[in-house]
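Visitor: Feature list, courtesy of Swiss-Prot:
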- 27-151: domain 'PX' (DOMAIN)
- Tyr22 to Ala: Loss of VPS35 binding (MUTAGEN)
- Phe28 to Ala: Abolishes interaction with retromer cargo-selective subcomplex VPS26A:VPS29:VPS35; when associated with A-30 and A-32 (MUTAGEN)
- Glu30 to Ala: Abolishes interaction with retromer cargo-selective subcomplex VPS26A:VPS29:VPS35; when associated with A-28 and A-32 (MUTAGEN)
- Asp32 to Ala: Abolishes interaction with retromer cargo-selective subcomplex VPS26A:VPS29:VPS35; when associated with A-28 and A-30 (MUTAGEN)
- Glu50 to Lys: Loss of VPS35 binding (MUTAGEN)
- Tyr71 to Ala: Abolishes binding to phosphatidylinositol 3-phosphate (MUTAGEN)
- Glu75 to Ala: Increases VPS35 binding (MUTAGEN)
- Tyr154 to Ala: Decreases VPS35 binding (MUTAGEN)
- Pro156 to Ala: Decreases VPS35 binding (MUTAGEN)
- Arg160 to Ala: Loss of VPS35 binding (MUTAGEN)
Amino acid sequence: MAETVADTRRLITKPQNLNDAYGPPSNFLEIDVSNPQTVGVGRGRFTTYEIRVKTNLPIFKLKESTVRRRYSDFEWLRSELERESKVVVPPLPGKAFLRQLPFRGDDGIFDDNFIEERKQGLEQFINKVAGHPLAQNERCLHMFLQDEIIDKSYTPSKIRHA
């Protein structure tokens, strides 16, 4: 019984103030996938998504960044992580081959509903991946999230804490 009282006292010795209760979390990583834009014509047509990152994790060089990525960039990231890290990489939302067939009654992979579903799936994917401590050390993840252009000829390596 005495142990319980001591434990309770230890918990209430420091009163919480408003800054503690409503201040920013000690460590955070927020990634939003938004603002899909379809560009190009014919077979050269594709959709890009805005990737916005806000973080205070010291491993990231930028505390806020915005880049645009297409589905094939997510595929590249996934294959790099599978090849170079010990992280179990979640699946991407499906490729939607049937939506690419000609003579469909809708816009196929450029249909607004499909793009919205894919956007949500890509956001879930990147948040799961980037939230993994081992993945946060991979250079390919940092390039994907924060570099305007992905250097696909990079040398795979780990990021060291700043």
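First residue shown is number 1, and so on along the chain.
Backbone N, Cα and C define each Cβ position, glycine as well.
For all the noted positions, this structure keeps the original residue and models no substitution.
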Visitor: Is it possible to get the count of other C-beta atoms within 10 angstroms of the C-beta of Glu50 (mutagenesis position)?
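Guide: Glu50 (mutagenesis position) is surrounded by 15 other Cβ atoms within 10 Å.
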Visitor: What is the separation, in Å, between the Cα atoms of Tyr154 (mutagenesis position) and Asp32 (mutagenesis position)?
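Guide: So the alpha carbons of Tyr154 (mutagenesis position) and Asp32 (mutagenesis position) sit roughly 25 Å from each other.
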Visitor: For Arg160 (mutagenesis position), identify the closest of the mutagenesis positions Phe28, Glu30, Glu50, Glu75, judging by Cα separation.
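Guide: Closest by Cα distance to Arg160 (mutagenesis position) among the mutagenesis positions Phe28, Glu30, Glu50, Glu75: Phe28.
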Visitor: Among the mutagenesis positions Glu50, Tyr71, Glu75, Pro156, report those whose Cα falls within 10 Å of that of Asp32 (mutagenesis position); none is a fine answer.
Guide: Glu50
Visitor: Anything within 10 Å of Glu30 (mutagenesis position)? Look among the mutagenesis positions Glu50, Tyr71, Pro156, comparing CA atoms, and list what you find.
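Guide: Of Glu50, Tyr71, Pro156, within range: none.
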Visitor: Please tell me which one of the mutagenesis positions listed here (Phe28, Glu50, Tyr71, Glu75) sits closest to Pro156 (mutagenesis position), measuring Cα to Cα?
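Guide: When the Cα distances are compared, Glu75 comes out closest.
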Visitor: DSSP says what for the domain 'PX' (27-151): how many helix, strand, coil residues?
Guide: 54 helix, 29 strand, 42 coil
